[in-house]
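Student: So Swiss-Prot says this about it:
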type	residues	note
VARIANT	MET33 to Thr	In strain: Garcia-1966
VARIANT	GLY147 to Ala	In strain: Garcia-1966
DOMAIN	172-347	domain 'Helicase ATP-binding'
BINDING	GLY185, GLY186, THR187, GLY188, VAL189, GLY190, LYS191, THR192	ATP binding site
DOMAIN	366-542	domain 'Helicase C-terminal'
VARIANT	GLU595 to Lys	In strain: Garcia-1966
Amino acid sequence: MEKNLPDIFFFPNCVNVFSYKYSQDEFSNMSNMERDSFSLAVFPVIKHRWHNAHVVKHKGIYKVSTEAHGKKVSPPSLGKPSHINLTAKQYIYSEHTISFECYSFLKCITNAEINSFDEYILRGLLEAGNSLQIFSNSVGKRTDTIGVLGNKYPFSKIPLASLTPKAQREIFSAWISHRPVVLTGGTGVGKTSQVPKLLLWFNYLFGGFSTLDKITDFHERPVILSLPRIALVRLHSNTILKSLGFKVLDGSPISLRYGSIPEELINKQPKKYGIVFSTHKLSLTKLFSYGTLIIDEVHEHDQIGDIIIAVARKHHTKIDSMFLMTATLEDDRERLKVFLPNPAFIHIPGDTLFKISEVFIHNKINPSSRMAYIEEEKRNLVTAIQMYTPPDGSSGIVFVASVAQCHEYKSYLEKRLPYDMYIIHGKVLEIDKILEKVYSSPNVSIIISTPYLESSVTIHNVTHIYDMGRVFVPAPFGGSQQFISKSMRDQRKGRVGRVNPGTYVYFYDLSYMKSIQRINSEFLHNYILYANKFNLTLPEDLFIIPTNLDILWRTKEYIDSFDISTETWNKLLSNYYMKMIEYAKLYVLSPILAEELDNFERTGELTSIVQEAILSLNLRIKILNFKHKDNDTYIHFCKILFGVYNGTNATIYYHRPLTGYMNMISDTIFVPVDNN
């Protein structure tokens, strides 16, 4: 469906678009094209004003029940009015008088084509739309947006590129076309903070209708923004909640969905047209309950995120619109062109609000000499922070590959620099309290982080990024450090330049960058299980196909050996984490054990009942040899003796030397096997 967004329906960015109420005199002076724009108001008016409304007679005048109180009456017959009273907004007949809006209410019936609407209908739609506050103009003030979505406070002023009239038109045309949309834009143009808000607005106005050419029944469904991490769900939902003029979730168009969500973050009065911020796993449980699907951080290739893309593509007729948002298409453009049916590609040009300077610090050691390379890197980092120092009261972020490196680099820097040092990553509790210290300190703060800070938390006073250019890529029973991709570099660099000018200092040669195929270093059971649930054909229906298909087929055989029905698997997928696929054998044994095992997966609390149950699975590991690492840590070189990766080598750390065998409880807990 080719449909352009008329100017009067732009979302108010409170910069050059404001909420506005049009007068009948203004309508009289408009061109026919401008007048026809009001025909589209019939869709939001039917949904939000006329739904369950009826005709009443109020002081002798026929009106809609949403205009005035009165006794329900039979509607009058309507021909051409003999007189128009613009001041009273009424059509006058010889036998009766009817309000502009009531006239339109009676004329806008199912199957009526909107290009047939005459001036009389359009004037009534203008009045109904004014009451809903759905119109906008280039003149106005922020306070005019109060109440547009039931908000008590005005919308935020947003000068970002994604809310310009040009971008709004382009995004609307793609949304209403029902084609899959791939949206890119530089960090700082407002992809995640503004585009979901814009799609919420379009959904509020026009969502649920099969066409905008004529009046039909509608099926209202919310928008969902699917994200890879809980931290992102909380961050972005709070940002959009505030920018729409709300201070509380209840009654707002914003809802959150993630596992073990606290009571205070549940919207008890959600809107049918609203937007749900959800983790990928919970998005999959009710994927077809949503009209518009937005998948963010596509470049990360989160496993469940990639599965959602595959499922949505397979069942695209069950979703009205799908948006894939990513910082860059460097790694995925060609695959998306082939994989998605007739995709639309939108790029929002623009950059961060403030300039970012780049500084390259050369490491003279070759990365193949890993230990020497890292020691040189740490020396270079100290020099760089001394030369390129954040101002007092500001902060810098050091990006390293792993949690262990966070502690290693913090210890090294603390001995050599007089600044406040902090660590932030996904396993750190009470990040907000750390940020309070960062924001309140008059000193320079240096935050050492994993790739977690690429997107999960916005640091408002950061002015400098120190990027080591590496990431730890987990693999079954291990993992390795790799150099980052261009998209990861763009994300890290974009952490500055939002509030003040920034500096991006990088310590790696750009030639080292490469795309990361995460699927080649993942457990593949989720691909098998969700393929069964959603009737995907493997491997061709997968967004990213593993290089080694033998592992995919071995995983399928292993899952089949559990002798668990597809129906039971689907229930397990919807209710439990199953961080180890073998836990499924325990979840089906009894509700009491399932509850305790679920609690262990969520909180880490290991009861004796759960431990004994997991030990019964005999997840055996053979210890080949060991070596002393430091005071209370020994590195054990082992071989996996169970599952798809039987025979795979693994490295396990333990507080004392072991020989023989150990049993795996989780990816971090191991129990020595008693040799007696």
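Backbone N, Cα and C define each Cβ position, glycine as well.
At each noted position, the model has the original residue.
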Student: Let me check the 10 A CB neighbour count of THR192 (ATP binding site). How many other CB atoms are there?
Tutor: 24
Student: For GLY147 (variant position), which residues in the same chain are close in space, meaning a Cβ under 8 Å from its Cβ, but six or more apart along the sequence?
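Tutor: Set apart from GLY147 (variant position) by at least 6 residues yet with Cβ under 8 Å, we have GLN133.
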Student: List the Cα distance (Å, whole number) between GLY185 (ATP binding site) and MET33 (variant position).
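Tutor: Computed Cα spacing between GLY185 (ATP binding site) and MET33 (variant position) is 32 Å.
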Student: Taking DSSP three-state, what's THR192 (ATP binding site) in: helix, strand or coil?
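Tutor: Its secondary structure by DSSP: helix.
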Student: Based on Cα distances to GLU595 (variant position), point out the closest of the binding-site residues GLY188, GLY190, LYS191, THR192.
Tutor: THR192
Student: For LYS191 (ATP binding site) and MET33 (variant position), determine the Cα separation and express it in whole Å.
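Tutor: Here the two Cα atoms are 32 Å apart.
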Student: Given the binding-site residues GLY185, GLY186, GLY190, which one's Cβ is surrounded by the fewest other Cβ atoms within 10 Å?
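Tutor: Selected from the binding-site residues GLY185, GLY186, GLY190 on minimum Cβ neighbours within 10 Å: GLY186.
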Student: Neighbour count, 10 Å Cβ-Cβ cut-off, for GLU595 (variant position): what number do you get?
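Tutor: I get 11 for this one.
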Student: Can you check which residue among the recorded positions MET33, VAL189 has the largest number of Cβ atoms within 10 Å of its own?
Tutor: VAL189
Student: Counting every protein chain present, what is the number of Cβ atoms, excluding its own, within 10 Å of the Cβ of GLY188 (ATP binding site)?
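Tutor: 21, counting other Cβ atoms within 10 Å of GLY188 (ATP binding site).
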Student: Indicate whether GLU595 (variant position) is helix, strand or coil by DSSP.
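Tutor: The three-state answer is helix.
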Student: What three-state secondary structure does DSSP assign to GLY185 (ATP binding site)?
Tutor: strand
Student: Tell me whether GLY147 (variant position) sits in a helix, a strand or coil according to DSSP.
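Tutor: Where GLY147 (variant position) sits, the three-state DSSP reduction gives coil.
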Student: Taking just the CA atoms, what is the gap between MET33 (variant position) and VAL189 (ATP binding site) in Å?
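Tutor: Here the two Cα atoms are 32 Å apart.
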